[in-house]
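Q: Structure in structure tokens, see below.
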Amino acid sequence: MAQDRKKVLVLGAGYAGLQTVTKLQKAISTEEAEITLINKNEYHYEATWLHEASAGTLNYEDVLYPVESVLKKDKVNFVQAEVTKIDRDAKKVETNQGIYDFDILVVALGFVSETFGIEGMKDHAFQIENVITARELSRHIEDKFANYAASKEKDDNDLSILVGGAGFTGVEFLGELTDRIPELCSKYGVDQNKVKITCVEAAPKMLPMFSEELVNHAVSYLEDRGVEFKIATPIVACNEKGFVVEVDGEKQQLNAGTSVWAAGVRGSKLMEESFEGVKRGRIVTKQDLTINGYDNIFVIGDCSAFIPAGEERPLPTTAQIAMQQGESVAKNIKRILNGESTEEFEYVDRGTVCSLGSHDGVGMVFGKPIAGKKAAFMKKVIDTRAVFKIGGIGLAFKKGKF
């Protein structure tokens, strides 16, 4: 019987991959399949909390937990390694720690920052990408305040922060910044009126997923707390001084001691090397989340471009969608092991909340708009639920937001 066990290989321990494994380990016996999870880090991090760690309102250590803490060691083999190649036809995955065979493969390799080719953005701006970049950014911001306080010749740029992007990540980061700045000013004896936070967005509207009423609430709240918005203002370059923007056809230099890019992500760059038809690290999947020509390969999370039946555009890359995809794939792997056909993935939209710091927010929950403290509370519920869904009540109690 042991020789008949299928090899299930899962790449990535983000929301999608880890949800797949934690659901699958409960659904199958050790005789049915050998499950291997490969992740480049020994920890999982809550990607939707990175804006907090980046601003310094949450310690970076609170954003992560060991992958093995949520695994059943008798059912799942965890390998800390970096994937270097996926060979679909040979059913092999190459890593820096060896080669792994598979019968069923789940690709959930996550996201990296996308700068859209803007000159200098990768070199001169901080990215909100992982716990390492979050730690670097939060420390850099505090170092700038400390330097300003200690310097005899004050440089106002030390207290100036530029944020590129007024989408979800950018706005949530701005909200956390407005919570963090008063603490830093108090700690280092800095006049808060000297702090300058500017958000630059190329699109004509911020938070395009929300109504004008909710957007206006977010803008008013953040402006009241010191944020200046430059909407419909493309960033054409980034340098050591800050952003270069285009206004009425002319280039302008915006100066700041801290530049942050929060305007785009893409799927893993390994996707282009491993599959055809990949755009920005995402591949269009079939309705059961497998890919054309390979019924044994599932692609989920940030690497997946899932277009619901009857729709024209793929679903966005969110933690909620990734976790639902993980659940669906776990069920389908169980069905495959039972000799049954797979079922189509059906996304249930439970709503979206954008935090504006720890005390305010905007969102749509079950089709109804919410704002203010109610939205902030709901965001904490959503964050805690995500931890609970993967790690159970113990992890939710330890890492949750309550």
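A Cβ is built for glycine as well, from the same backbone N, Cα and C atoms used for every other residue.
Sharing the record's features from Swiss-Prot:
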type     : residues                                                       : note
ACT_SITE : E172                                                           : active site
BINDING  : G12, A13, G14, Y15, A16, N39, K40, V83, D302, A319, Q320, K379 : FAD binding site
MUTAGEN  : E172 to D                                                      : Loss of activity
MUTAGEN  : E172 to S                                                      : 6-fold decrease in kcat for DMN. Decreases the overall affinity for NAD(+) and the quinone
MUTAGEN  : E172 to Q                                                      : 12-fold decrease in kcat for DMN. Decreases the overall affinity for NAD(+) and the quinone
MUTAGEN  : E172 to A                                                      : 3.4-fold decrease in kcat for DMN. Decreases the overall affinity for NAD(+) and the quinone
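What's the neighbourhood like for each of these?
A: For E172 (mutagenesis position), applying a Cβ distance below 8 Å and a minimum sequence separation of six or more within one chain yields H51, C354, S355, L356. In the three-state DSSP reading, E172 (mutagenesis position) counts as helix.
Counting every protein chain shown, the number of other Cβ atoms lying within 10 Å of the Cβ of D302 (FAD binding site) is 29.
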Q: In Å, how long is the longest CA to CA span across G12, A13, G14, Y15, A16, N39, K40, V83, D302, A319, Q320, K379, which the record gives as the FAD binders?
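A: Looking at G12, A13, G14, Y15, A16, N39, K40, V83, D302, A319, Q320, K379 as a set, their Cα atoms extend up to 33 Å apart.
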Q: List, in sequence order, the same-chain residues at least six positions removed whose CB sits under 8 Å from that of A16 (FAD binding site)?
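A: Listed in sequence order, they are A108, I300, G301, D302, S304, A322, M323, Q325, G326.
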Q: 10 Å Cβ neighbour count around G14 (FAD binding site)?
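A: A count of 24.
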Q: Long-range same-chain neighbours of K40 (FAD binding site), Cβ under 8 Å, sequence gap at least 6?
A: Q80, A81, E82, V83
Q: With an 8 Å cut-off on Cβ-Cβ distance and a minimum sequence separation of at least 6, pull the same-chain contacts of Q320 (FAD binding site), or say none.
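A: Expected: D349, R350, T352, I382.
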